[in-house]
Amino acid sequence: MEKPSSGANHVAKATVSLSIASVLILGAVLTMLSIQLDEAHERLQNRMGSFKFVARNIWHDIVLVKSNGRIKRQYGGYGSDSAQSDNQQCTSCVQLRCPPGPIGPPGVSGEPGMDGANGRPGKPGLDGLDVPLDPEPAFPCVICPAGPPGTRGPQGEVGRPGQTGESGHPGLPGRPGKPGRVGDAGPQGEPGEQGEPGIKGPPGDDSIGGTGIKGPPGPPGPRGPKGPPGSNGLPSQNSGPPGPIGEMGPPGPPGPRGEPGPPGPFGPPGDSGEPGGHCPSSCGVQEIVAPSVSELDTNDEPEKPARGGYSGGGYGKK
């Protein structure tokens, strides 16, 4: 227990010794500075006296020159001025109008002066008056009107694609088309039945004997029956030309419902809306009772409102 106390004593003694030494050194430095300042002040006073003496002699010389006189200057120290004071009297003084010299450089800033004494304390003021606070008036319940609509809010995310809708009702029959162009001539028909023999005509003229000219070919006869199929042809490596395009068949039945497509990309964010207004009121919270979004069944067909009002699943205010 004695070791810590002895160490603290040594530290305290060293601190006191350093403090005393610092005070002594500071006192010695201040004394030396004061002596040096006194010596500098004395030298400055001596130089100022010499300067005034030289300036006075120069002034006397200027006065003598202006008065057409001249005197021999004698610089014999401070005592020579009294010996020549009678000869240097100005008999006809002339007022000199010398131009002012240039402005000298600014002097060294002086030391700040001592702080002034504190002013007299002011008179005490009047006592304040107690102002009773009026109780807040009980305002009636006022429902503030809705504020102006804000600006358009940010663009929401792209919703999921809806389900495929049911097929629509069959459309109305179309208008009759325009008459087409005249078709090509059809094939020649079959010869008609043989007619009854006619009345015997009058006898003809006598013919000249000989061989007559061959007459024109008669009309083609009727189409004969289908012949038997011929023998198979020789195999060929080249395929024949494509056949003609057949007529379009009737439309087929509707196909099965396809799978829902992938979700679309997110849309760009919209403009920020204006901040909504605020109406402080102590009438409770105005609530809107409506079914939750999670409770709505998007798969079922929405009910059609009854005639003269809304369906039972509408909105209501509380």
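Glycine too: its Cβ is placed from the backbone N, Cα and C atoms.
According to Swiss-Prot, the mutagenesis experiment Gly101 to Arg carries the following note: In dpy7(SC27). Counting every protein chain shown, 6 other Cβ atoms lie within 10 Å of the Cβ of Gly101 (mutagenesis position).
The note that Swiss-Prot attaches to the published mutagenesis Gly156 to Arg is: In dpy7(E88). Gly156 (mutagenesis position) carries neither a helix nor a strand DSSP state and counts as coil.
Annotation for Gly189 (mutagenesis position): no same-chain Cβ neighbours under 8 Å separated by at least 6 residues are found. What Swiss-Prot notes for the published mutagenesis of Gly189 to Tyr is this: In dpy7(E1234).
Sequence-distant neighbours of Gly201 (mutagenesis position) (same chain, six or more apart, CB under 8 Å from its CB) are absent. In this structure, Gly201 (mutagenesis position) belongs to neither helix nor strand by DSSP; it is coil. Under its mutagenesis entries, Swiss-Prot includes Gly201 to Arg with the note: In dpy7(M38).
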Packing count at Gly156 (mutagenesis position) (other Cβ atoms within 10 Å of its Cβ): 10
Cα separation, Gly101 (mutagenesis position) to Gly156 (mutagenesis position) (Å, whole number): 84
